[in-house]
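Feature annotations, courtesy of Swiss-Prot:
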| type | residues | note |
| --- | --- | --- |
| BINDING | I6, D28, R53, R58, T114 | substrate binding site |
| BINDING | A8, 14-20, 46-47, 64-65, 96-103 | NADP(+) binding site |
| DOMAIN | 2-159 | domain 'DHFR' |
| VARIANT | M21 to I | In strain: Isolate R1047 |
| VARIANT | P56 to A | In strain: Isolate R906 |
| VARIANT | E69 to K | In strain: Isolate R1042 |
| VARIANT | I74 to V | In strain: Isolate R1042 |
| VARIANT | I95 to L | In strain: Isolate R1047 |
Amino acid sequence: MTFSLIVATTLNNVIGKDNQMPWHLPADLAWFRQNTTGKPVIMGRKTFESIGRPLPKRTNIVLSRQLFEHEGVIWKDSFESAVNFVRDFDEIMLIGGGELFKQYLPKADKLYLTQIQTELDGDTFFPQLNWEEWEIEFDEYRKADEQNRYDCRFLILTRK
């Protein structure tokens with residue numbers, strides 16, 4: 001099983017502000033959907049609350065120390081029990097938030113990274129990557145357009 005993280009960050013590693021993403025980029029949402037559909041997605045409670053609903057065509061697992069009940073969502077109280085629950089899948093995706101990324105980035109096999117080519121204010125950050133540990137498997141640059149305010153770089157990184 002491949003353990004992957006998927007995240008969008010600014011150049012200053014911002015991933016959120018006030019429990020929301022401080023940008024709206026349809027290109028990144030499409031990238032996220034393309035790379036997570038059909039796979040189990042693991043997220044923290046705050047990330048689920050910011051999304052507001054289970055993601056369709058995915059097994060939605062919410063990690064929380066406290067019992068969490070919501071239709072279409074599986075609650076687990078530990079990362080290990082979540083992984084054990086979806087152990088038969090080829091790939092599992094950790095989709096946030098900040099604390100889980102910090103804790104589990106060192107264990108990740110793969111990273112789907114959207115680099116938003118700007119710096120923004122935020123209160124939640126992705127850890128600084130050590131690029132020596134990663135090999136670029138995919139790299140696509142997309143210029144800003146009428147729907148996407150910022151240039152984006154879409155990367156798939158695999159651990160060396």
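The backbone N, Cα and C atoms fix where each Cβ goes, and this holds for glycine too.
Shown on the structure are the features that Swiss-Prot records.
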residue: A8; record: NADP(+) binding site; DSSP (3 states): strand
residue: G16; record: NADP(+) binding site; DSSP (3 states): strand
residue: M21; record: variant position; DSSP (3 states): coil
residue: P56; record: variant position; DSSP (3 states): coil
residue: E69; record: variant position; DSSP (3 states): coil
residue: I74; record: variant position; DSSP (3 states): strand
residue: G96; record: NADP(+) binding site; DSSP (3 states): strand
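Looking at M21 (variant position) and K102 (NADP(+) binding site), their Cα atoms lie 17 Å from each other. Restricting the average to the domain 'DHFR' (2-159) gives a pLDDT of 97. If you take the CA of T114 (substrate binding site) and look 10 A around it, the recorded positions you hit from A8, G16, P56, E69, I95, G96 are A8. In this structure, of the recorded positions D28, E69, E99, the smallest number of CB atoms within 10 A of the CB marks E69. A C-beta separation below 8 Å, combined with a sequence spacing of at least six in one chain, links R58 (substrate binding site) to T36, T37, G38, K39, P40, V41. With respect to Cβ neighbours within 10 Å, the recorded positions I6, A8, M21, I74, I95 differ, and I74 shows the lowest count. T47 (NADP(+) binding site) carries a helical DSSP state (H, G or I). The Cα of R53 (substrate binding site) lies closest to that of N19, out of the binding-site residues N19, E99, K102. For the recorded positions given as G16, P56, G96, the lowest number of other CB atoms within 10 Å of the residue's CB is seen at P56.
Using Cα positions, the member of the recorded positions I6, D28, P56, E69, I74 nearest to K102 (NADP(+) binding site) is identified as I6. The C-beta environment of N19 (NADP(+) binding site), restricted to residues of the same chain at least 6 apart in sequence and closer than 8 Å, consists of K46, E49, S50. Here the binding-site residues are T47, T114; the one with the fewest Cβ atoms within 10 Å of its Cβ is T114. K102 (NADP(+) binding site) is surrounded by 12 other CB atoms, counting those within 10 A of its CB over all protein chains shown. Under the DSSP three-state reduction, K102 (NADP(+) binding site) is assigned to helix.
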